[in-house]
Amino acid sequence: MTLNNVTMRQGTVGMQPQQRWSIPADARHLMVQKDPHPCNLRNRHSTAPEEHCRRSWSSDSTDSVISSESGNTYYRVVLIGEQGVGKSTLANIFAGVHDSMDSDCEVLGEDTYERTLVVDGESATIILLDMWENKGENEWLHDHCMQVGDAYLIVYSITDRASFEKASELRIQLRRARQTEDIPIILVGNKSDLVRCREVSVSEGRACAVVFDCKFIETSAAVQHNVKELFEGIVRQVRLRRDSKEKNERRLAYQKRRESIPRKARRFWGKIVAKNNKNMAFKLKSKSCHDLSVL
């Protein structure tokens, strides 16, 4: 996934770097159009060729069989979850805030981030919203976040069981808010580096993802483990639901070409066994819920 540009957005109210949003009486500046279009977005600066290579965040080699002839695509991704689970840290890593002095990054705020990536040979721009608050007075914002996303990252901390239980509640709320839509959702167990403080096992996270029909991944924002894979995955999940069958088949063929032979054999054998064994089918689904390249 190659970084092309980064933009961060916010309303006109000046704020300190570490402040979170509070909702003013007139919150119209928070409203986001449902279908962003390139013409409506602020002009962005492209990186110099050498910077483009140096700051590559790529998931592909140069032998991609898929072109980006249809142009750039925009996806609005919303971070939700309990306070203190690492949502803002994930957002900052995504936006390149930690190395912003070395990047061509225009800082307009702290709660909305925009970044253009190349995943499987095709450009996609993620507009990442990190405006979820847990205070009661922000109920309007909760409802707004539940409605505007093209995809959702429900984040919990593996060191905090209460945040895991809250993540399950948020998945139910999201299902109710978007009943007729097949919205991509990834359950994100953050802080995986804190092994000795773990309260939620990997198997529990996977089981929850299977029950609530979403994907699952564990990350560590502190050491940036699986963060790249997370944002690659959410792009792929949206594409799988939106794009034509033929286009997705080409992407799948590209991914399978890079897959090892032993892994192909295990996947094929697993499908055969699962046909006649419901328990095995559940186990395989649990194992596949972390594969962000398939539905």
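Glycine is treated like the rest: Cβ placed from N, Cα and C.
If you look for the noted substitutions, you won't find them, since the model keeps the original residues.
What Swiss-Prot says about this protein:
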BINDING   GLY81, GLU82, GLN83, GLY84, VAL85, GLY86, LYS87, SER88, ASN190, LYS191, SER192, ASP193  GTP binding site
MUTAGEN   TRP269 to Gly  No calmodulin binding
Entry from the binding-site residues list GLN83, ASN190, SER192 having the most other CB atoms no farther than 10 A: ASN190
DSSP three-state assignment for GLY81 (GTP binding site): strand
Three-state secondary structure, SER192 (GTP binding site) (per DSSP): coil
Proximal but sequence-remote residues of the same chain as GLY81 (GTP binding site) (Cβ under 8 Å, at least 6 apart): LYS87, TRP132, LEU153, ILE154, VAL155, TYR156, SER163, LYS166, ALA167, LEU170, VAL188
Max CA-CA distance, Å, over listed GTP-binding residues GLY81, GLU82, GLN83, GLY84, VAL85, GLY86, LYS87, SER88, ASN190, LYS191, SER192, ASP193: 19
Long-range Cβ environment of VAL85 (GTP binding site), under 8 Å and at least 6 residues apart: VAL155, TYR156, SER157, ASP160, SER163, ASN190, LYS191
